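In what follows, a single structure is set out as C-alpha cells and then discussed.
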Amino acid sequence: MKTLILLSALVLLAFQVQADPIQNTDEETKTEEQPGEEDQAVSVSFGDPEGTSLQEESLRDLVCYCRARGCKGRERMNGTCRKGHLLYMLCCR
C-alpha cells in the first residue's frame, strides 16, 4: 500500500512537470549551466507535517538530488525536478 502511494505521488509529480509549459527566453538559452549546480539537495517528505504512517524510517532515510547529467552510484531516477525553467533528474538513494 505504501509503495502504491509513493508511486502515485511520483506519477502525479511527473504529470505536473509535463503540464507546465516550458518557455525558452533569450536569457535562458544564453545561460550556461553553472559548475556545482547539478547536485542540488532536495528534501522529500510525504504526508502531513505531523507525520503519518508513510513517514517510517525507510522513507525518512530517502535522500534525493536534482542532477543534470544522470544518477550516480546507488541512486535511482525517481522523476524530475525543476529549478526555474530548467528540468533536472530526481535521483534518490
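The backbone N, Cα and C atoms fix where each Cβ goes, and this holds for glycine too.
Just the original residues are modelled here, none of the noted substitutions.
Here's what Swiss-Prot has on this protein:
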| type | residues | note |
| --- | --- | --- |
| VARIANT | Asp61 to Tyr | In strain: C3H/HeJ |
| VARIANT | Leu87 to Met | In strain: C3H/HeJ |
| VARIANT | Met89 to Thr | In strain: C3H/HeJ |
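Cβ neighbour count for Asp61 (variant position): 8 (other Cβ atoms within 10 Å of its Cβ, all protein chains included).
Here the C-alpha separation of Leu87 (variant position) and Asp61 (variant position) works out to 24 Å.
The two recorded residues, Asp61 (variant position) and Met89 (variant position), show a Cα separation of 19 Å. Taking the Cβ of Met89 (variant position) as reference, residues of its chain lying under 8 Å away and at least six apart in sequence are, in sequence order, Cys66, Arg67, Ala68, Gly70, Cys71, Met77, Thr80, Cys81.
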